[in-house]
Amino acid sequence: MKLSRIALATMLVAAPLAAANAGVTVTPLLLGYTFQDSQHNNGGKDGNLTNGPELQDDLFVGAALGIELTPWLGFEAEYNQVKGDVDGASAGAEYKQKQINGNFYVTSDLITKNYDSKIKPYVLLGAGHYKYDFDGVNRGTRGTSEEGTLGNAGVGAFWRLNDALSLRTEARATYNADEEFWNYTALAGLNVVLGGHLKPAAPVVEVAPVEPTPVAPQPQELTEDLNMELRVFFDTNKSNIKDQYKPEIAKVAEKLSEYPNATARIEGHTDNTGPRKLNERLSLARANSVKSALVNEYNVDASRLSTQGFAWDQPIADNKTKEGRAMNRRVFATITGSRTVVVQPGQEAAAPAAAQ
């Protein structure tokens with residue numbers, strides 16, 4: 001009785017825990033027929049039973065709870081019992097055989113790899129503990145019970161009805177090691193799978209990396225700066241522009257057109273000959289001559305041009321020589337500004353305007 005209580009408690013505790021996982025199997029009822037070994041009936045290795053009383057073959061009843069370890073390998077904890085008559089003893093003599101087993105089974109899927117087949121033959125190997133209780137007949141000098149270790153070997157098949165239910169049939173031989181006798185059982189049951197059968201891992205498919213879609217380069221906005229200088233030289237006491245400098249003034253006008261926000265600072269200078277007042281007016285007149293050329297001939301907005309006369313205050317050469325005085329009679333202009341240009345892919349930005 002104690003053995004059956006342990007087995008029942010183990011299954012009741014394990015069942016709700018196991019049900020949460022795929023591949024858990026429950027066989028709530030195993031029915032079969034056990035054939036008792038004549039060696040046991042005739043006394044076993046120690047002659048514990050007389051040659052007269054015989055254990056009769058009888059109904060096998062059991063239950064099992066298991067788990068699929070792989071798609072082809074499973075393990076089950078099983079409890080079963082056989083209750084039968086003892087012939088040749090006192091009237092009403094009977095025996096009760098109880099077992100608790102741990103069995104591994106391997107299905108044909110190990111070889112065939114046909115995991116969706118409807119019929120799955122299997123082989124079974126396991127071990128456990130058995131106990132016989134006798135009522136109305138003595139077991140020789142050992143009293144009314146015997147127990148020991150057993151080993152199981154069997155063949156069977158799962159007949160799959162659907163993904164959750166299978167009919168199970170099996171032929172099993174049980175070797176009772178302590179008494180050295182065999183029992184043989186033919187059994188059947190309904191096998192229930194909780195959460196679905198285990199499936200083999202899907203093959204890993206290596207997906208080729210997807211090359212990113214090329215993104216067309218976008219146009220870029222760049223800022224171009226303008227830094228330009230102009231030098232115009234004059235004759236003594238003159239403010240008119242010589243023809244040789246007009247192309248240079250035209251270049252300045254062109255850049256002022258290309259850079260709409262550019263401005264020009266125009267400075268007039270003289271040598272040190274003559275009165276200061278005269279040279280102040282002359283230096284400013286020379287600056288205004290360049291400004292007038294830009295405004296009148298090239299339509300440059302006058303507000304973008306500033307002029308100033310410095311007389312002889314900023315010489316760049318020695319006024320004691322003729323050559324030096326010629327260098328000092330000049331206009332010097334600085335033109336500065338910037339513009340934003342859109343550069344297309346593959347196109348180089350224009351180089352900044354060079355100083356003149």
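Quick reminder: no glycine exception, Cβ is built from N, Cα and C everywhere.
The domain 'OmpA-like' annotation in Swiss-Prot covers 221-339.
In this structure, ARG286 (mutagenesis position) is part of a helix by DSSP. Taking Cβ-Cβ distances under 8 Å and a sequence separation of 6 or more, the neighbours of ARG286 (mutagenesis position) in its chain are VAL232, PHE234, SER239, GLY268, HIS269, THR270, GLY309, ARG329, ARG330, VAL331. Annotation source Swiss-Prot lists meso-2,6-diaminopimelate binding site at ASN237, ASP271, THR273, ASN279, ARG286.
The annotation that Swiss-Prot gives for the mutagenesis experiment ASP271 to Ala reads: Periplasmic domain no longer binds diaminopimelate. The DSSP secondary structure for ASP271 (mutagenesis position) is coil.
Annotation of the mutagenesis experiment ARG286 to Ala in Swiss-Prot: Periplasmic domain no longer binds diaminopimelate.
The helix, strand and coil residue counts that DSSP assigns across the domain 'OmpA-like' (221-339) are 49 helix, 35 strand, 35 coil. Looking only at the binding-site residues ASN237, THR273, ASN279, the densest Cβ neighbourhood within 10 Å occurs at ASN279. Cα-Cα distance from ASP271 (mutagenesis position) to ASN279 (meso-2,6-diaminopimelate binding site): 8 Å (rounded to the nearest whole number). Counted over all residue pairs in ASN237, ASP271, THR273, ASN279, ARG286, the record's binders of meso-2,6-diaminopimelate, the longest Cα to Cα distance measures 16 angstrom.
The Cβ of ASP271 (mutagenesis position) has 22 other Cβ atoms within 10 Å, all protein chains considered.
The average pLDDT computed for the domain 'OmpA-like' (221-339) is 94.
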